[in-house]
Amino acid sequence: MNTKYNKEFLLYLAGFVDGDGSIIAQIKPNQSYKFKHQLSLTFQVTQKTQRRWFLDKLVDEIGVGYVRDRGSVSDYILSEIKPLHNFLTQLQPFLKLKQKQANLVLKIIEQLPSAKESPDKFLEVCTWVDQIAALNDSKTRKTTSETVRAVLDSLSEKKKSSP
């Protein structure tokens with residue numbers, strides 16, 4: 001789906017996202033993946049649940065994503081890679097506070113195919129995730145590019161010691 005959004009909508013949404021939105025990249029441990037980690041990329045807008053109607057309207061207007069409730073707040077979530085790339089490509093020029101995060105997420109998405117094949121490229125992409133976390137003032141992060149580096153080094157050592 002390559003929806004083209006109108007400029008007025010993108011301008012409004014960029015201001016809204018700069019205030020109440022998040023552009024998130026995470027490294028999650030996952031033993032079933034080649035490098036024992038997966039990357040998670042998310043565009044999120046949070047509102048009090050009493051204003052969930054606004055988030056439901058975003059789902060309709062953006063055409064992808066979903067709304068989840070977390071107690072007194074609700075979140076609009078977009079994490080499907082192709083629609084996320086399409087959406088952020090159009091939104092990015094209008095962002096002010098979150099433009100660096102959008103640029104880094106777009107860069108990550110564009111490098112995903114090679115990052116899935118090369119441990120060095122995967123590690124490089126993980127450093128971009130670290131940069132996004134720093135821009136977002138992330139407080140609860142457990143897995144960083146250094147965590148991934150240690151796992152990749154361990155995997156490399158196992159390969160070397162195997163006959």
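Including glycine, each Cβ sits where the backbone N, Cα and C put it.
Sequence unchanged from the original; the noted substitutions are absent.
For reference, Swiss-Prot has these:
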BINDING   GLY19, ASP20  Mg(2+) 1 binding site
BINDING   ASP20  Mg(2+) 2 binding site
MUTAGEN   ASP20 to Ala, Leu or Asn  Loss of catalytic activity. Reduced affinity for DNA
MUTAGEN   GLN26 to Ala or Cys  Alters the specificity of the endonuclease
MUTAGEN   TYR33 to Cys, His or Arg  Alters the specificity of the endonuclease
MUTAGEN   GLN44 to Ala, Cys, Thr, Val or Trp  Alters the specificity of the endonuclease
MUTAGEN   GLN47 to Asn  Strongly reduced affinity for DNA. No effect on catalytic activity
MUTAGEN   GLN47 to Ala, Glu or Met  Loss of catalytic activity
MUTAGEN   ARG68 to Ala  Loss of activity
MUTAGEN   LYS98 to Ala  Strongly reduced affinity for DNA. Increased catalytic activity
MUTAGEN   LYS98 to Arg  Strongly reduced affinity for DNA. No effect on catalytic activity
Filter the recorded positions GLY19, GLN26, TYR33, LYS98 down to those whose C-alpha lies within 10 angstroms of the C-alpha of GLN44 (mutagenesis position); answer none if the list is empty. none
Please report how many Å separate the Cα atom of ASP20 (mutagenesis position) from that of LYS98 (mutagenesis position), as a whole number. 11
DSSP state at ASP20 (mutagenesis position), helix/strand/coil: helix
In whole Å, how far is GLN26 (mutagenesis position) from GLN47 (mutagenesis position) when you measure between their Cα atoms? 22
When DSSP is mapped onto helix/strand/coil, what comes out for GLN44 (mutagenesis position)? strand
Quick one: give me the count of other CB atoms within 10 A of the CB of GLN47 (mutagenesis position). 18
Taking the Cβ of ASP20 (mutagenesis position) as centre, how many other Cβ atoms lie within 10 Å? 13
List, in sequence order, the same-chain residues at least six positions removed whose CB sits under 8 Å from that of GLN26 (mutagenesis position)? LEU39, SER40, LEU41, THR42, VAL129, ALA133, ARG141, THR143
